[in-house]
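Q: Quick paste of what Swiss-Prot says about this protein:
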{"type": "DOMAIN", "residues": "425-488", "note": "domain 'SAM'"}
{"type": "MUTAGEN", "residues": "ASP450 to Lys", "note": "Decreased homooligomerization. No effect on interaction with ANKS6"}
{"type": "MUTAGEN", "residues": "ILE455 to Glu", "note": "Decreased homooligomerization. No effect on interaction with ANKS6"}
{"type": "MUTAGEN", "residues": "GLU466 to Lys", "note": "Decreased homooligomerization. No effect on interaction with ANKS6"}
{"type": "MUTAGEN", "residues": "LEU471 to Glu", "note": "Decreased homooligomerization. Decreased interaction with ANKS6"}
{"type": "MUTAGEN", "residues": "PHE472 to Glu", "note": "Decreased homooligomerization. Decreased interaction with ANKS6"}
{"type": "MUTAGEN", "residues": "LYS477 to Glu", "note": "Decreased homooligomerization. Decreased interaction with ANKS6"}
Amino acid sequence: MSELSDEASEPELLNRSLSMWHGLGTQVSGEELDVPLDLHTAASIGQYEVVKECVQRRELDLNKKNGGGWTPLMYASYIGHDTIVHLLLEAGVSVNVPTPEGQTPLMLASSCGNESIAYFLLQQGAELEMKDIQGWTALFHCTSAGHQHMVRFLLDSGANANVREPICGFTPLMEAAAAGHEIIVQYFLNHGVKVDARDHSGATARMLAKQYGHMKIVALMDTYSPSLPKSLYRSPEKYEDLSSSDESCPAPQRQRPCRKKGVSIHEGPRALARITGIGLGGRAPRPRYEQAPPRGYVTFNSSGENPLEEEGLCCRDVTSPINERDVESSSSSSSREEHAFCANLGPVQSSSSSEGLARAQGLSSEASVESNEDSDHACKSSARKQAKSYMKTKNPDSQWPPRAATDREGFLAESSPQTQRAPYSGPQDLAALLEQIGCLKYLQVFEEQDVDLRIFLTLTESDLKEIGITLFGPKRKMTSAIARWHSSARPPGDALELAYADRLEAEMQELAIQLHKRCEEVEATRGQVCQEQELRAVVESCLLEQDRAREDLQARLRETWALARDAALVLDQLRACQAELSSRVRQDQPPGAATLGLAVPPADSKGWQASLQAMSLPELSGALEDRVREMGQALCLVTQSLEKLQVLNGKKWRET
């Protein structure tokens, strides 16, 4: 195969056969370089034409398992090649053949969220309630991986939502609650699952959610089951009754060693790491020979031979990195010898099936595979396209995905002390900085705004946009340069780790801006809380003063009531004197002399009237004057008491 160019697209790469590097100057014919794809590899990397050719020849057993115990349908179902799955199903392959772990193609598709493939498999008679060696059904696998749409699809297809796995006694609802999948828990509750079911330790789904700090799920389950007894909310001796404030506390780590999760997309890179001898740290051994293979070639050698001996190279079956049991296989039914990948892999132009070969550059194998277990299969292709388009703009000489540089420590550790750069001091003016990042043409824009280097280093992305830097590329370069200046990092370059560091620095700067805003919001909230506390203290003091004023008012009212009662008694006496005086005037007869010199009668009304009849007219007149004087004094006291009540009540008494 001719050397691949940087402009080669992914379909062009997939349509070419695999090739090997036989050393510099070695003359090898094109026929010897061609390595045909077997059916399992073609199904795993999405080679529809190769699979179609194998199906049409009718010479191969489509249900045959490879050394790892996987069929072509399993690979296509796991990766998500729906066209190949449809082709194999039309050819009549078996849909319920399990792997050595007991996982059917439906379980593999469910673990990766491939909803369309699960639909095809169910249409062809796939058993929905079939269990693997752990006792997990397809519903368990998609629930554990967090694929919401797949869970809803299986529930609508009639999956048993109350099934239990035998190890811990978990139901799918318990698995979702313990893992924190809130939307999946919502689906199960809407489906009507048993929320009061307990596992082998006596814990319910609500207890598991509370134990691992998923308080939103706890509140969600409380809204769906408000009448549950409190005995279900607390397990004796094992689970404490946590308050709602526990959500702010760090949740315990979920460690479940007794239970194994379903198939993960990360198993592919791990398997490839064991094949190639490269650890998950992303560091490959350094080459011990001077000859380096050209771009686009992969070296092969026998595991027991010296890497320098190129005569031992031969073809082999391509081992898929997805099924880790492929590594354990020591023999194959084919006549070709079994060889392992050389530990010193050269640069490889990889497709979706060989992205794990990025470990040859010292990069992380897990990061080289575009995986998102918490999202559905529809999001994978768009994320992969965005990653590739981003790398074309950041580093046109490299075709590795941007996520392949997540293991920065392993990559940077490979640089020798002689190649490390000197400490970066930074440019002295704005023109030098802009020239360094390739944005010198924008110097005039900053000069018009009177922006020097000191002001430039304080600008944010929104400030640059306001000044007039509207293009995304220059704006990102400037924000990365500002972030690098503040972090005293090295200047930007063309290396892959520097491109990744630029993106991280920009994200860190944006996070710092958001943190500053949040701190300001927290300070404003604290000020509001202080104001509310002061207002509360003022209101409490006002209430205390009102209570004291009310008590004084009640005391004054009691005194006024007593004075009014005395005034009423004097008024009755005055009326009696007036009545007697009126009767005497009408009779026009002088009273007897025996009544002269009588003392003031008692205050009793009956005795008062009897004594008035015995008084003379002058005495009666004097008694009337005395009663009028007492009446005036009583009214004066009542008026004074009412005036005191006016002050306490806050308004004039006579105004009412």
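Just so it is clear, glycine is given a Cβ too, placed from its N, Cα and C backbone atoms.
None of the substitutions listed is reflected here, since the structure keeps the original residues.
Describe the structural surroundings of these features, if you would.
A: A sphere of 10 angstroms centred on the C-beta of ASP450 (mutagenesis position) encloses 7 other C-beta atoms. According to DSSP, ASP450 (mutagenesis position) is assigned to coil rather than to any helix or strand.
The number of other CB atoms found within 10 A of the CB of ILE455 (mutagenesis position), across every protein chain shown, is 13. Under the DSSP three-state reduction, ILE455 (mutagenesis position) is assigned to helix.
All protein chains considered, the CB of GLU466 (mutagenesis position) has 12 other CB atoms within 10 Å. According to DSSP, GLU466 (mutagenesis position) sits within a helical segment.
Taking the Cβ of LEU471 (mutagenesis position) as centre and 10 Å as the limit, one finds 11 other Cβ atoms among all the protein chains shown.
Look at PHE472 (mutagenesis position): DSSP puts it in a helix. Here PHE472 (mutagenesis position) comes close to no residue that lies at least six apart in sequence on the same chain with a C-beta under 8 angstroms from its C-beta.
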Q: Could you check which of the mutagenesis positions ASP450, ILE455, LEU471 is the closest Cα neighbour of LYS477 (mutagenesis position)?
A: LEU471
Q: In Å, rounded, how far does the Cα of LEU471 (mutagenesis position) sit from the Cα of ASP450 (mutagenesis position)?
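A: Cα-Cα, rounded: 21 Å.
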Q: I'm trying to understand the geometry here, so how far is the Cα atom of GLU466 (mutagenesis position) from the Cα atom of ASP450 (mutagenesis position), in Å to the nearest whole number?
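A: GLU466 (mutagenesis position) to ASP450 (mutagenesis position), Cα-Cα distance: 14 Å.
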Q: Including all protein chains displayed, how many Cβ atoms other than that of LYS477 (mutagenesis position) lie within 10 Å of its Cβ?
A: 21
